[in-house]
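Listed in Swiss-Prot:
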- 135-303: domain 'N-acetyltransferase' (DOMAIN)
- TRP197 to Glu: Abolishes interaction with HAT2 (MUTAGEN)
- TYR199 to Glu: Abolishes interaction with HAT2 (MUTAGEN)
- ALA202 to Asp: Impairs interaction with HAT2 (MUTAGEN)
- PHE205 to Glu: Abolishes interaction with HAT2 (MUTAGEN)
- ARG214 to Ala: Impairs interaction with HAT2 (MUTAGEN)
- PHE220, LEU221, ILE222, GLN227, ASN228, LYS229, GLY230, HIS231, GLY232, SER233, ASN258, ARG267: acetyl-CoA binding site (BINDING)
- GLU255: active site, proton donor/acceptor (ACT_SITE)
Amino acid sequence: MSANDFKPETWTSSANEALRVSIVGENAVQFSPLFTYPIYGDSEKIYGYKDLIIHLAFDSVTFKPYVNVKYSAKLGDDNIVDVEKKLLSFLPKDDVIVRDEAKWVDCFAEERKTHNLSDVFEKVSEYSLNGEEFVVYKSSLVDDFARRMHRRVQIFSLLFIEAANYIDETDPSWQIYWLLNKKTKELIGFVTTYKYWHYLGAKSFDEDIDKKFRAKISQFLIFPPYQNKGHGSCLYEAIIQSWLEDKSITEITVEDPNEAFDDLRDRNDIQRLRKLGYDAVFQKHSDLSDEFLESSRKSLKLEERQFNRLVEMLLLLNNSPSFELKVKNRLYIKNYDALDQTDPEKAREALQNSFILVKDDYRRIIESINKSQG
């Protein structure tokens, strides 16, 4: 034993660095998770192992999982976390191959022979990107095949979406959207969505035979090897378009979006409104009635907060003189209680500072749209 062996840091590993995730197709692509605290605790540190490496690999088509934990030494302490057992508890039981890589390869190679999402799932849309064809499917979790696939991929939600949890697969209101390469059948990403009953008032409840629903995007993930290639926007648009065409859905929402998804959503929603001619409408009429705006919001199936943001962005895009007034009015109402208790001059300054932050953020989004198109 060397002197270093008595230092705690010798036996302490970053869980984010120790866990090596791979998606294996023609080539293996390895990457690190963003988060491991759901598995290894809030500190994301693992104590008791030297030179720890945790391999978590998936076949790029079937996502058959494989785990292999390696280390050069382990402390003989009963309190040391069993890192392999801990990881396996988050993976589908009796479906993971542990340590036997040859067996894993044989298993997914055999499974690939009959693996075909198009035989089981409902096709939503398809698109071309960089000379390749991609298909979007959807499924409920009632189907055994869909449940097996979701159990294999759901750990990616924990590793790449902050504060994510496993969904209740026994709830029939969940639907999963799947994105795959049409030729290779490689899975590119997936989205969990949920439908809530939407109460529209007593009159509507009495008259409508068919129930109406809010549709929610919950977990949205493009796997790391396929990110920053345009798939996120294509998948998002496919889902939104399918909901716009679904007469039972009255409103589209997103659950706790992070900043990156907010940007993706804003860019795509703005471009959709511009294609529908709202850009021209706001250019001609900067002072639109509340009735027109509410009617537009409902036809676009947008929640109020998102619709108001898009209206403000369109006003800024068209250099409308009403942009500043509209934003400040919204900010004042939102922060009324705090501003009402503040010195008038300081309140005006705070309102102006908030307005500048909103304006700068909108400009950033608009510039990213112009850059992607130009």
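For all residues, glycine too, the Cβ spot is worked out from N, Cα and C.
Counting every protein chain shown, the Cβ of the residue listed as 'active site, proton donor/acceptor' has 13 other Cβ atoms within 10 Å.
Calculated from their C-alpha atoms, the gap between GLU255 (active site, proton donor/acceptor) and GLY232 (acetyl-CoA binding site) amounts to 16 Å. A simple Cβ count within 10 Å picks out one of the binding-site residues GLY230, GLY232 as the most packed, and that one is GLY232. Only ARG214, from the recorded positions ARG214, PHE220, ILE222, ASN228, GLY232, place their Cα within 10 Å of the Cα belonging to TRP197 (mutagenesis position). Separation of the C-alpha atoms of PHE220 (acetyl-CoA binding site) and ARG214 (mutagenesis position): 17 Å, rounded to the nearest whole number. DSSP assigns GLY232 (acetyl-CoA binding site) to a helix in the three-state reduction. Every protein chain considered, the tally of other Cβ atoms within 10 Å of the Cβ of TRP197 (mutagenesis position) stands at 10.
Between GLY232 (acetyl-CoA binding site) and ARG214 (mutagenesis position), the C-alpha separation comes to 22 Å.
It is 38 Å from the Cα atom of ASN228 (acetyl-CoA binding site) to that of TYR199 (mutagenesis position). Neighbour counts were taken as the number of other C-beta atoms within 10 angstroms of each residue's C-beta; across the binding-site residues PHE220, ILE222, ASN228, ASN258, the minimum falls on ASN228. Within the set of binding-site residues ILE222, GLY230, ASN258, the entry lying nearest in space to ARG214 (mutagenesis position) is ASN258 (CA atoms). Neighbour count (other Cβ atoms within 10 Å of the Cβ, all protein chains): 18 for ARG214 (mutagenesis position).
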